[in-house]
Amino acid sequence: MGSLSRSEEMRFCQLIVEKDAAFNIVAEIGKQPYVQFKDLNPNVNSFQRTFVKDIRRYDEMERKLRFLESQIVKDEIVIPGRVDTGDYTILPTSELNTLEGTLTELEKDVKSMNDSDSQLKANFMDLKEWDAVLDKTDEFFQGGVDDQAQEELENLDEEGAVPRVEKGPVNYLVGIIRRERLNGFERVLWRACHHTAYIRSSDIEEELEDPGTGEKVHKSVFIIFLKGDRMRSIVEKVCDGFKAKLFKNCPKTFKERQSARNDVRARIQDLQTVLGQTREHRFRVLQAAANNHHQWLKQVRMIKTVFHMLNLFTFDGIGRFFVGECWIPLKHVEDVRKAIEVGAERSGSSVKPVLNILETSVTPPTYNETNKFTAVFQGIVDSYGIATYRELNPAPYTIITFPFLFSCMFGDLGHGCIMLMAGLWFVLREKNLQARNIKDEIFNMFFGGRYIILLMGLFSIHAGIIYNDMFAKSFNIFGSGWKNPYNASEIEGWINRTEHGKEMLVELAPEDAYDHAGGPYSFGVDPIWNIAENKLNFLNSMKMKLSVILGISQMTFGVILSFFNHTYNKSKIDIFTVFIPQMLFMGCIFMYLCLQIILKWLFFWTKEATVFGQIYPGSHCAPSLLIGLINMFMMKDRNAGFVVDGGKVNGEYREVETCYLSQWYPGQSVIEMILVVIAVICVPVMLFGKPIHHVMQQKKKAKELHGNATVRANVVSDSSEIVLNGGSKKEGAAHEEHGHGGHEDESFGDIMVHQAIHTIEYVLGCVSHTASYLRLWALSLAHAQLSEVLWHMVFVTGGLGISGTAGFIAVYVVFFIFFVLTISILVLMEGLSAFLHTLRLHWVEFQSKFYLGLGYPFVPYSFKTALQEAEAA
C-alpha cells in the first residue's frame, strides 16, 4: 500500500555513456518502465536531430510492414500473437539489415503479384462479359428482335414522324453496361437518336467482380439497331458517356458465335486455373509473412523508440560521449544501474557508463505504481488531476468508497447480480480477450473497467439486500417484525364498510402491531414495507438521512487525510490554521447533525419513555431535526422538555404545544450556542491565520538579515564576504525550514486572496456538498421507482394478465422484453448515471478536502508502453 498511498520518491539523474554503447544501453533501459528522459535539445527541430536518418529508415520499414499487413488482412489471413508481448531484446545489426532486405523483396513480390492478379482478373472479366454478350445476342436473335427492329425503323421512315434516317441496311451494336445505369442510358439514347434507334436489353444473372475494386456488380447486355454511320457515331458517344462497353466484333451468324463461345469458355477455364495457382502462391507468401509480422513490427518499432530517446541526449565537448538527464524512482535506481551495465557489456564498451544523482529545484513527476486491479481506480483519480509530488493519493480509498457510493444509488439485488456476472465474465476471460486484441473503443472501455464493474456489482448486491429490493420486489427471509393486531370481527367490519362504498384504510400502529420484544429487523428493511401505502415516506426518510450521514462521514475523512499531507510537508501552520478549524467547523455543525440523526433513531421510538432524563410522550413528539438546525443558528428559545412542568393531570402528561420543537436533552440550547460560536470563530482563523503568520515570518527574516549584514567598516573585503555569506546561509536555512508551507515567496496580498478563496470555498462547500450527497437518496429512489414501473408495465399489465395457452406464450415474450429493457435501461443507462454521479462525489465533494492535483505524470520510457500506444493509434 505504501507506493499507492503516496507517490514514489524520485531522483533526478545524469547518464553519461560512450557513443558506441548508447544504443544498447538505452535499449536495455527500455525493457523496464523505470526511466523518464528529459529533452536536452528543446530548441532543435525534430528534422534536424542526430538520428533523424535512422528514424526515417525504420519508418520506411514500418510502412512496408503496414502494407504487408493490409494485404494479409485483405486476404483474411490471421496474424498470430501480439506486438506488445514476449521478449524485448533487439536483434543484432546484421539481422536487422537482413530484415530490411527481406521486407523490400516481400513488398516488391506482393506488388508484382497484385499487378499480375489485377491484369488476370481484368482479362477474366473481359472474357466473362464476352461470353455473356454471345449468349444474350443469341437470345435476342432467337426472339426475332432483328425483324422487329427492321419493321419499326421502316415504319418510322414511311410515316415521317421523325426526321428521315440515312438509307442503308439496319446494323446493330452489342454492349454491356452496369444495371443501375441502364434506365438512364435508354432514355438518353432514345432522345439523342430522335427515336430512330431500337434498343433491347437483358440482365446477366451472374454477379461479376470489378477487377479494380473487387466489389460484386450487376450488369446487363444491350443490343441497339440503327441505320447509317452518323447514327452509329451518336450511339458510340452516348455509350462512352455512360461507360458502357461496346463489342464491335460480335459475330453475325449463330455458327460464328457458337465457335467464339467455345473458344472463350476454354480461355476462361485456363484463366481460372492460372488465377487459382496465383492465389495459392500469394497465400503462401502472405501466410509466411503473417507468421513473422508481429515480431518484425515489434523489432522495427522498438528500434525507432530507441533512436527517439537518443535524440533527447546531447554530446559532451569532444563528441565521444552522450549525456542524458532523466527521472528515476528511488527504489529502481539500482535496477537502472544494472540495466546500464548489461547494455554496456552487450556493446563491448571499454568505458563504464556513469549514472549520477543530481540535486534540482524542479518538482519531480508523480509516479504511483499500480497493477491491473488498481490501475482503473488510479485512472479515475488521475482524470481529475495528477497528484502533486508526494501528495496523499486518493486511489486506495476510492477502491472501496467508489463502488460503495455507487451501490447506494444502484441498490438492487437483481441488477447487481447482472453487473457482477458481466464483471466476472470480463475477469475470467481476461487473457483470452487480451489475446484477441479487440480494437473496438466501447468494448475496450468496459474491459478496462472490468474490476470496478465487478466491485460495483458486488456492492450493489449488498445494498440490494439492505434495501430488500430485487427487481422492485422484496424477499422474505427472516419473516416480518409486524403482526396483525386485529380480530375477525374488526376485519369483517372493515369489509362491510367497504361494501357500502366507504373507503377502507387498514393501519398497523407500531405500538400494537410491531414485535418490540424481537428488537430491530434482523438485516435490512422489513419486507412488509413493499406492500405499504406509505412505503415511500418511510424509505425516503431513511435513505435521505443515510445519505447525509455517509456524505458527512466521507467529507470528514477527507479533512482528516489533509492532516497527513500537512504532517508530511512539516507545515505546522497548516495544521493549526487550516486542519483544526476545518475539523471544528465540520464537527460543530455537520457531525453534530449526524449525531442527532443517530440518537433520534436509537431513542425516540413510538412508545412513551424517558430519554436523557426527560419524559418522552411518543412518536408525535420526536424532534424535528431540520427545524432544530435552523433554530440552532437563529439561537431561538425553545421549551425545555416535551411536557409541561407539573407532572400528570388526570393520569396523563400535559404535553407542550409543538412538542417536536422542544429541547430534547438538557442544556441543548447552551451546547448548540457554544457549537455555533466555535464554528463562527473558525472562519476568521482559516481566513487570516496563514497571512498573519506570513507577515510575522517576513518581519523575523528581515530582522535576522539586517543583523547579519552589520559588519565593521574596517574589516577586509574577504572577511566581509564571509560574514555576508553566513547571513545568506541562515536565510537559506530559514527558507528551507518553512519551505513546505508553499507561500514563502508569495506576497501578503496573494496569500490573502488565496486564503479567502479557500475559506469561502470550504465554508460554502460544506453546505453545498452535504446537499450534493442527497443524490444518493434521489437516484436510489428514481432507480427503485423505474424498476417498479417496468415490472408493472411489462408483467402485470402485459403477460401475467393473459390466461390460457396465449398467456403461456405471452410470458416468454414478455420476459424477453423485460430482460432487454432491464439490461438497456436499468443496468446500462441507470448504471452509467449512477457511475457519473459517484465520479462527481469523489472528484468534488471528497477530493476537494485534501487533494490539490497539481502534479504532472511520470511517463517512463518503456518498450511495452510504446508498442501498446503504437498499436492503439
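The backbone N, Cα and C atoms fix where each Cβ goes, glycine too.
Original residues only: the substitutions mentioned are not part of this model.
The mutagenesis experiment Trp190 to Ala is recorded by Swiss-Prot, whose note states: Section of excretory canal is increased with multiple lumens and abnormal whorls. No defect in collagen secretion. While the structure shown retains the original residue, Swiss-Prot records the mutagenesis experiment Arg191 to Ala with this note: Section of excretory canal is increased with multiple lumens and abnormal whorls. Among the sequence features in Swiss-Prot, the mutagenesis site Trp327 to Ala is noted as follows: Section of excretory canal is increased with multiple lumens and abnormal whorls. Impaired alae formation. Accumulation of multivesicular bodies in the epidermis. Animals are shorter and dumpier. The mutagenesis experiment Leu786 to Ser is recorded by Swiss-Prot, whose note states: Impaired alae formation. Animals are shorter and dumpier. Accumulation of multivesicular bodies in the epidermis. Impaired secretion of Hedgehog-related peptides such as wrt-2 in the epidermis. Accumulates together with che-14 and rdy-2 in multivesicular bodies but not in amphid sheath cells. Among the mutagenesis entries in Swiss-Prot is Glu830 to Gln, noted as: Impaired alae formation. Animals are shorter and dumpier. Accumulation of multivesicular bodies in the epidermis. Impaired secretion of Hedgehog-related peptides such as wrt-2 in the epidermis. According to Swiss-Prot, the mutagenesis experiment Val844 to Phe carries this note: Impaired alae formation. Animals are shorter and dumpier. Accumulation of multivesicular bodies in the epidermis. No defect in collagen secretion.
Overlay of Swiss-Prot annotations on the structure.
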{"residue": "Trp190", "record": "mutagenesis position", "DSSP (3 states)": "helix"}
{"residue": "Trp327", "record": "mutagenesis position", "DSSP (3 states)": "strand"}
{"residue": "Leu786", "record": "mutagenesis position", "DSSP (3 states)": "helix"}
{"residue": "Glu830", "record": "mutagenesis position", "DSSP (3 states)": "helix"}
{"residue": "Val844", "record": "mutagenesis position", "DSSP (3 states)": "helix"}
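Between Arg191 (mutagenesis position) and Val844 (mutagenesis position), the C-alpha separation comes to 74 Å. Comparing Cα positions, Val844 (mutagenesis position) lies closest to Glu830 out of the mutagenesis positions Trp327, Leu786, Glu830. Cα spacing between Trp327 (mutagenesis position) and Trp190 (mutagenesis position): 80 Å, rounded to the nearest whole number. The two recorded residues, Trp190 (mutagenesis position) and Leu786 (mutagenesis position), show a Cα separation of 65 Å. Using a 10 Å Cβ-Cβ cutoff, Glu830 (mutagenesis position) registers 21 neighbours. Listed in sequence order, Ile825, Leu826, Glu830 are the same-chain residues at least 6 apart in sequence whose CB falls under 8 Å from the CB of Leu786 (mutagenesis position). Around Trp327 (mutagenesis position), a 10 Å sphere centred on its CB holds 21 further CB atoms from the protein chains shown. With a 10 A radius on its CB, Trp190 (mutagenesis position) counts 15 other CB atoms from all the protein chains.
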